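Features as listed in Swiss-Prot:
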ACT_SITE  His15  active site, proton acceptor
ACT_SITE  Asp125  active site, charge relay
BINDING   His15, Ala391  anthocyanidin binding site
BINDING   Thr150, Ala351, Gln353, His368, Trp371, Asn372, Ser373, Glu376, Glu392, Gln393  UDP-alpha-D-glucose binding site
MUTAGEN   His15 to Ala  No effect on catalytic activity
MUTAGEN   Asp125 to Ala  No effect on catalytic activity
MUTAGEN   His359 to Ala  No effect on catalytic activity
MUTAGEN   Glu392 to Ala  Loss of catalytic activity
MUTAGEN   Glu392 to Asp  Increased catalytic activity
Amino acid sequence: MKDTIVLYPNLGRGHLVSMVELGKLILTHHPSLSITILILTPPTTPSTTTTTLACDSNAQYIATVTATTPSITFHRVPLAALPFNTPFLPPHLLSLELTRHSTQNIAVALQTLAKASNLKAIVIDFMNFNDPKALTENLNNNVPTYFYYTSGASTLALLLYYPTIHPTLIEKKDTDQPLQIQIPGLSTITADDFPNECKDPLSYACQVFLQIAETMMGGAGIIVNTFEAIEEEAIRALSEDATVPPPLFCVGPVISAPYGEEDKGCLSWLNLQPSQSVVLLCFGSMGRFSRAQLKEIAIGLEKSEQRFLWVVRTELGGADDSAEELSLDELLPEGFLERTKEKGMVVRDWAPQAAILSHDSVGGFVTHCGWNSVLEAVCEGVPMVAWPLYAEQKMNRMVMVKEMKVALAVNENKDGFVSSTELGDRVRELMESDKGKEIRQRIFKMKMSAAEAMAEGGTSRASLDKLAKLWKQS
């Protein structure tokens with residue numbers, strides 16, 4: 001039987017892609033290992049809940065990976081139904097409940113795989129709310145469980161340190177002055193850098209993250225999608241902290257390569273634009289805006305007078321939350337598409353982000369600060385404007401702006417709304433100012449460092465090799 005590593009990704013698209021790319025990376029450098037990826041699959045007639053999590057949209061991606069990388073095996077596992085009394089939760093938190101209720105199904109799948117292969121390790125996405133002991137207790141041999149942290153070392157430091165600061169957050173939660181929080185290896189942060197769901201330390205989300213931190217501390221190791229050159233202080237703090245028992249394996253940047261997706265004419269349009277002249281605006285698979293915010297973005301782009309390629313989700317979010325898809329003409333200011341057709345391109349719903357960022361014409365990126373997107377921009381040397389929307393993205397913004405210094409931050413009001421003037425000013429500053437040039441030079445150096453980390457003898461390659469050696473010896 002072949003030595004097998006089982007990867008168990010979260011339902012979210014960004015988490016799935018990152019885990020699949022980790023599997024590809026392992027196979028590239030350690031082909032003697034076999035990779036099986038567990039995929040939670042909704043019932044034949046999916047509920048609105050599971051549809052919200054875009055399980056169906058992942059099917060096309062999985063089919064593409066199966067066709068292009070047949071050495072990766074996908075093992076489908078039934079997704080458990082949620083109890084009727086489950087509270088309303090945003091998608092990234094809802095996925096926690098779905099995985100938690102699917103623990104028994106995952107355990108059965110692992111028992112099935114163990115009969116046909118030699119399981120050497122199980123790698124679980126940190127956002128899968130499963131107790132590793134419950135998953136592995138019925139396996140004949142002691143299979144080590146590792147956690148894959150799909151974001152960076154800085155947010156991992158916050159997560160693992162959160163149980164330490166949580167009592168203070170509760171004690172100070174009603175004070176008017178913002179609490180200054182010092183996490184080892186990071187700049188000083190405040191509660192404003194936390195995910196929106198964690199502003200109240202007594203919230204459901206905070207209780208979940210406390211449990212996740214506790215669970216991760218019991219793993220055999222934590223695999224992190226980062227590299228030393230961009231988060232040196234955070235990595236050092238985690239590695240040297242005696243209170244963080246699991247060894248750290250920084251194997252990044254683990255990013256997706258363009259794999260022949262339909263480009264909707266984006267690349268042909270970019271071919272006609274001058275070098276480093278276009279700003280890409282793309283906000284991830286869950287990045288939806290209200291009608292008012294979309295119009296404000298459009299006005300801001302006109303004010304910036306820059307070339308742009310804007311990916312617009314036609315399902316509204318925010319105050320206008322709706323699954324109904326509207327036309328671009330219904331969503332954008334009257335005449336906007338006609339007025340900007342010489343300088344801009346607007347694409348509905350989706351575009352091949354990795355391929356676009358790698359194009360010579362792209363010189364800036366307005367991003368939601370999802371970590372996969374940040375790493376893709378770093379690997380292509382594209383400077384950023386940071387506009388976080390959900391999950392850990394506000395913390396990522398702090399890292400991008402203060403620690404890495406590869407982005408400008410947009411300032412939103414207390415409701416999260418960004419004005420056209422603010423967006424237009426930040427885009428123009430990125431593309432035309434001396435500060436923008438400094439950021440461009442800095443991120444180009446990080447691009448070189450990313451390549452070095454992944455090359456033979458690099459820090460990330462060394463971490464991967466060390467990890468694979470442990471697996472083979474287990």
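Glycine is treated like the rest: Cβ placed from N, Cα and C.
Quantities reported herein were computed from a predicted structural model and do not represent experimental measurements.
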Sparsest Cβ environment (other Cβ within 10 Å) among binding-site residues Thr150, Gln353 belongs to Gln353
Just to verify a number: CA distance, Glu392 (mutagenesis position) to Ser373 (UDP-alpha-D-glucose binding site), in angstrom, no decimals. 13
I'd like to know which of the binding-site residues Gln353, Ser373, Ala391 sit within 10 A of His15 (mutagenesis position) at the Cα level. none
Rounded Cα separation (Å) that holds between Thr150 (UDP-alpha-D-glucose binding site) and Ala391 (anthocyanidin binding site): 12
Cα distance, Ala391 (anthocyanidin binding site) to Gln353 (UDP-alpha-D-glucose binding site), nearest Å? 20
Here the recorded positions are Asp125, Trp371, Ser373, Ala391, and the Cα closest to that of His359 (mutagenesis position) is found at Ser373
As a test of the contact definition, list every same-chain residue at least 6 positions from Ala391 (anthocyanidin binding site) whose Cβ is closer than 8 Å to its Cβ. His92, Pro195
Quick one: pull the CA-CA distance for Trp371 (UDP-alpha-D-glucose binding site) versus Asp125 (mutagenesis position), whole Å only. 14
Near Trp371 (UDP-alpha-D-glucose binding site), how many other Cβ atoms are within 10 Å of its Cβ? 26
Tell me, how many other CB atoms lie within 10 A of the CB of Asp125 (mutagenesis position), whichever protein chain they belong to? 23
Close in space, distant in sequence - Ser373 (UDP-alpha-D-glucose binding site), Cβ under 8 Å, 6 or more apart: Cys282, Gly284, Gln353, Phe365, Thr367
Please report the DSSP secondary structure of Asp125 (mutagenesis position), reduced to three states. strand
Please work out the number of neighbouring Cβ atoms within 10 Å of the Cβ of His359 (mutagenesis position), leaving out its own Cβ. 22
Across every protein chain in view, the count of C-beta atoms other than its own within 10 A of the C-beta of Glu392 (mutagenesis position) is 26
What number of additional C-beta atoms lies within 10 angstroms of the C-beta atom of His15 (mutagenesis position)? 21
Whole number in angstrom, please: the longest C-alpha to C-alpha distance across Thr150, Ala351, Gln353, His368, Trp371, Asn372, Ser373, Glu376, Glu392, Gln393 for UDP-alpha-D-glucose. 23
